[in-house]
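Scroll down for the structure; my scribbles are underneath it.
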Amino acid sequence: MQIPQAPWPVVWAVLQLGWRPGWFLDSPDRPWNPPTFSPALLVVTEGDNATFTCSFSNTSESFVLNWYRMSPSNQTDKLAAFPEDRSQPGQDCRFRVTQLPNGRDFHMSVVRARRNDSGTYLCGAISLAPKAQIKESLRAELRVTERRAEVPTAHPSPSPRPAGQFQTLVVGVVGGLLGSLVLLVWVLAVICSRAARGTIGARRTGQPLKEDPSAVPVFSVDYGELDFQWREKTPEPPVPCVPEQTEYATIVFPSGMGTSSPARRGSADGPRSAQPLRPEDGHCSWPL
């Protein structure tokens, strides 16, 4: 029985469709470089993020990038992986691996680093198909230092002065005060003496004193005699004397109860002489 053979053009077309750029370059038999891990020494403060960079050039579809930490027994402990390995749910979420946009660099970060995170770290690349290969990077060290509390900046206290210098300062201050007091007394004495001299000079010369706001006012008392001239009174013209009119009444008291005698009247208009009265008639006369 003869096996049918595919025509050559069909085989050529299948080969063209199945080929992609770099397929031969990514051959598993071709040697590839191990990843790089930097920086070699990373020092951070407690509570800050610590970030390493792992660079891997052979990023084919079938690879895994792991992040390791060396244990005290010199064994590798897997912290995180890219792509993320969901088969190990107990991993610490503080350790993260993130691919950068260029596709070859990966950030491996410790979020909020602790003091016990200090140690040795490295990254490892695993190629799965068609043959598994594992290559590790060089090791790097992480140091997490203690965070110190920020002490508020205090103003430097002045250095203590010696006792002799303090006594000198006190003596200087007291001397300055005494000197100021003496100067003030001298100024007041000069002002008062000048004011007194000006007062005496003004009294001697008879000139009025000029007002001095700084001088003490001095009061003087002068005694004199006041002379009032007598002014004679102007004689007034004589006033004509008008004779006063006086009326006289005579009351005659009769001697008997049954007899009566006529009364006599006199006035100033009549004659001045009065008629004689009888002795038996009692009478009293007074001016009206």
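Here the Cβ of each residue, glycine as well, is placed from N, Cα and C on the backbone.
Note that the coordinates shown come from a computational prediction; the quantities given were computed from them, not determined experimentally.
Taken from Swiss-Prot, the feature domain 'Ig-like V-type' covers 35-145, and the record attributes it to sequence analysis.
Just so you know, the Cβ of N49 (mutagenesis position) picks up 12 other Cβ atoms within 10 Å once every protein chain is counted. The secondary structure of N49 (mutagenesis position), as reduced to three states from DSSP, is coil rather than helix or strand. According to Swiss-Prot, the mutagenesis experiment N49 to A carries the following note: Decreased N-glycosylation without affecting binding to binding to nivolumab drug.
Here Swiss-Prot notes a mutagenesis experiment, N58 to A, with the remark: Decreased N-glycosylation without affecting binding to binding to nivolumab drug.
Taking the Cβ of N74 (mutagenesis position) as reference, no residue of its chain lies under 8 Å away while being at least six apart in sequence. According to Swiss-Prot, the mutagenesis experiment N74 to A carries the annotation: Decreased N-glycosylation without affecting binding to binding to nivolumab drug.
The note that Swiss-Prot attaches to the published mutagenesis K210 to R is: Does not affect ubiquitination by the SCF(FBXO38) complex.
According to Swiss-Prot, the experimentally introduced change K233 to R is described as follows: Abolishes ubiquitination by the SCF(FBXO38) complex.
Under the DSSP three-state reduction, N74 (mutagenesis position) is assigned to coil, being neither helix nor strand.
Every protein chain considered, the tally of other Cβ atoms within 10 Å of the Cβ of N58 (mutagenesis position) stands at 18. Look at N58 (mutagenesis position): DSSP puts it in coil. N58 (mutagenesis position) sits 28 Å from N49 (mutagenesis position), taking the CA atoms of both as reference points. Across the domain 'Ig-like V-type' (35-145), DSSP classifies residues as 3 helix, 59 strand, 49 coil.
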